[in-house]
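Read through the structure below, which is laid out as structure tokens, and then see the notes.
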Amino acid sequence: MSGRLIGKVALVSGGARGMGASHVRAMVAEGAKVVFGDILDEEGKAVAAELADAARYVHLDVTQPAQWTAAVDTAVTAFGGLHVLVNNAGILNIGTIEDYALTEWQRILDVNLTGVFLGIRAVVKPMKEAGRGSIINISSIEGLAGTVACHGYTATKFAVRGLTKSTALELGPSGIRVNSIHPGLVKTPMTDWVPEDIFQTALGRAAEPVEVSNLVVYLASDESSYSTGAEFVVDGGTVAGLAHNDFGAVEVSSQPEWVT
């Protein structure tokens, strides 16, 4: 690796497995020091042991403000500051709108939206003290377009996209950038029950976690120094449009002349 994140300290939520663990490993590989949190303590401790002195694991329920404060304090105490936040933690639940329980609605809002808000709020002070920062909110393509039966997930991911923009405007003068990443289907434990062909993608496959992590590293680095308030889509072409695969088999000479 090329050391693109040397001198930076990052905090990652939901970092014990899946995309979060991939983000942690990718940033450490590029020279960052990383504090990461989750509620999956055994898995988190195993990742921290693998990364040795470059990482610290903390228990972090993203709905609890005090645990965010403790995670930030760990980063500042252990590594001397905080420059990057990756709001990665999230959950998915599904159901028809008429049967969608209020408790499930509230739960997904608490984790996917309030958790992001609390994370951003917690890191502003140390990032202002550092004179710079990059906040990376993991949204989804469901933050760009709706999906049947994913009402809570879609609502929260759209909201994260909006929160990204309002905070980017507010924090920009302090040198803090805020962007959102919008993955499509990614091969993680949270989505292992989803058929890989559920979305018709231009590339014809689901993403590997590292393909999202590569974008996280870019946004954490100074390479993205003029990017803020923006959406970065990594979805294999899912939201680009309908993939009319049948058209590709039609001979050009046999196509009708369409007049509009």
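Just so you know, glycine gets a Cβ as well, placed from its N, Cα and C.
Pulled from Swiss-Prot:
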{"type": "ACT_SITE", "residues": "Y153", "note": "active site, proton acceptor"}
{"type": "BINDING", "residues": "R17, M19, D38, D61, V62, N88, Y153, K157, V186, T188, T191", "note": "NAD(+) binding site"}
{"type": "MUTAGEN", "residues": "I6 to T", "note": "Maximal improvement in solubility; when associated with M-47 and K-69"}
{"type": "MUTAGEN", "residues": "V47 to M", "note": "Maximal improvement in solubility; when associated with T-6 and K-69"}
{"type": "MUTAGEN", "residues": "T69 to K", "note": "Maximal improvement in solubility; when associated with T-6 and M-47"}
{"type": "MUTAGEN", "residues": "S140 to A", "note": "Complete loss of both oxidation of androsterone and reduction of progesterone; when associated with T-6; M-47 and K-69"}
{"type": "MUTAGEN", "residues": "Y153 to F", "note": "Complete loss of both oxidation of androsterone and reduction of progesterone; when associated with T-6; M-47 and K-69"}
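Put plainly, the binding-site residues V62, V186 were compared by Cβ crowding within 10 Å, and the winner is V62.
Under the three-state DSSP scheme, T191 (NAD(+) binding site) falls in the helix class. Listed in sequence order, the residues of the same chain lying 6 or more apart from T191 (NAD(+) binding site) and placing their CB within less than 8 Å of its CB are L92, L185, A206. In the structure as shown, the Cβ atom of I6 (mutagenesis position) sits within 10 Å of 12 other Cβ atoms. Y153 (mutagenesis position) sits 20 Å from R17 (NAD(+) binding site), counting Cα to Cα. Counting only same-chain residues at least 6 apart in sequence, those with a Cβ under 8 Å from the Cβ of D38 (NAD(+) binding site) are S13, G14, G15, A16, R17, G20, G44, Y57, H59, L60, A89.
The mutagenesis positions examined here are T69, S140; by Cβ neighbour count within 10 Å, the least packed of them is T69.
Within the same chain, the residues at least 6 positions away from V47 (mutagenesis position) whose Cβ sits under 8 Å from its Cβ are G15, A16, R17, A21, V24, R25, F36, A55, Y57, listed in sequence order. The secondary structure of R17 (NAD(+) binding site), as reduced to three states from DSSP, is coil rather than helix or strand. Here the C-alpha separation of T69 (mutagenesis position) and V62 (NAD(+) binding site) works out to 11 Å. The two recorded residues, S140 (mutagenesis position) and V62 (NAD(+) binding site), have Cα atoms 18 Å apart. Residue pair V186 (NAD(+) binding site) / I6 (mutagenesis position) shows a Cα separation of 28 Å. Straight-line distance linking the Cα atoms of I6 (mutagenesis position) and V62 (NAD(+) binding site), rounded to a whole number, equals 27 Å.
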